[in-house]
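Below is one structure; the comments refer to it alone.
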Amino acid sequence: MSMSHINYNHLYYFWHVYKEGSVVGAAEALYLTPQTITGQIRALEERLQGKLFKRKGRGLEPSELGELVYRYADKMFTLSQEMLDIVNYRKESNLLFDVGVADALSKRLVSSVLNAAVVEGEPIHLRCFESTHEMLLEQLSQHKLDMIISDCPIDSTQQEGLFSVRIGECGVSFWCTNPPPEKPFPACLEERRLLIPGRRSMLGRKLLNWFNSQGLNVEILGEFDDAALMKAFGAMHNAIFVAPTLYAYDFYADKTVVEIGRVENVMEEYHAIFAERMIQHPAVQRICNTDYSALFSPAVR
C-alpha cells in the first residue's frame with residue numbers, strides 16, 4: 001500500500017493522545033468525544049500498518065512505532081505553531097506580547113524590564129501572567145507565552161529551542177522595624193524570627209544555603225514571594241525580613257524601618273527566556289538588547 005499521503009488530522013489527534021497519555025485526556029483537550037479520538041487513531045494505525053499504542057493499566061504507552069511517529073509529529077506541529085505565531089504577531093494591528101513573570105521576582109524591577117518593550121508610536125498589547133518558574137516554562141514550551149522573566153536561567157542544551165538571556169542581578173538586604181537588634185550582622189539574625197522568599201524560588205534556596213554557610217541558627221517565621229507583603233507582615237510581628245537592596249530607596253523614606261545588613265554574594269537574578277521562534281519579535285529584541293546596568297545599581301546608604 002502506498003503511504004505517499006497521510007491524514008494530518010489523524011496525526012494531530014495521535015500527537016495529543018501521546019502528550020496527554022490517554023484518549024480521555026486528549027479528548028478533553030480537543031473538546032471531542034473519546035470515541036472520535038479512538039476512531040482517528042485506528043484510522044492512522046491502518047494507514048501506517050501498525051499499532052501506535054499498547055495498554056498499560058488504565059492508560060496507554062506508545063509502541064516502538066508510536067515513538068518513531070511521535071518524534072516526527074512533534075517536530076511538525078511545533079514548527080507549524082511557530083509559523084502561526086510569527087504570522088499572527090506580524091498581522092496584529094497591536095503587537096501582541098504575552099509575558100510570564102516568576103512570582104518571586106521584584107515587581108518594580110520586572111516592570112522596568114518590561115518597559116523596554118514599549119516604544120512610543122509603536123502599538124503593542126502587553127499581557128502579563130504570574131506563576132512559578134516551572135509552570136511558566138511549561139506554558140512557554142506549549143506556545144502559550146512569548147517570553148518569561150524568571151529568577152533562574154535555562155540550559156539551552158537541555159531545553160531545545162529555548163534561549164536564556166541574563167538581564168541583571170542585585171544583592172539583598174535584611175530589614176526590621178526600629179529598634180534594630182543589638183548584635184552585629186549577621187549574628188543579629190538569630191535574635192528575631194525571619195521572613196524570607198519562598199524556598200521554591202532561587203533566592204529563597206540561596207539564602208537557606210547562606211544561613212548554613214554562616215553557621216546561623218535562624219528561626220523562619222514565614223516565606224513570602226511579595227516583598228511589600230513581607231514588609232507589612234514583618235512590622236506586625238517585629239520580624240526581620242528580606243528585600244532586594246534596590247528597595248532601599250523606598251525603605252529609607254520609612255523612618256520606622258532600618259537596614260541591618262546587606263549580602264552582596266547572594267544575588268537575586270533576572271533572566272529573559274524565550275523560544276527560538278521569537279528572536280525576531282520586536283519586543284523580545286528590545287528587552288534583550290537594552291542596557292539595564294543603571295537599573296541594577298545598588299542603593300547608597
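Using the three backbone atoms N, Cα and C, a Cβ is placed for every residue, glycine included.
Unsubstituted: the structure retains its original residues.
Swiss-Prot has this to say about the protein:
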DOMAIN    6-63  domain 'HTH lysR-type'
VARIANT   Glu134 to Ala  In nhaR1; increases the transcription of NhaA
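The Cβ of Glu134 (variant position) has 11 other Cβ atoms within 10 Å, all protein chains considered.
Secondary structure at Glu134 (variant position), as computed by DSSP, is helix. Taken residue by residue, the domain 'HTH lysR-type' (6-63) breaks down under DSSP into 36 helix, 8 strand, 14 coil. Looking only at the domain 'HTH lysR-type' (6-63), the predicted model's pLDDT averages out at 89.
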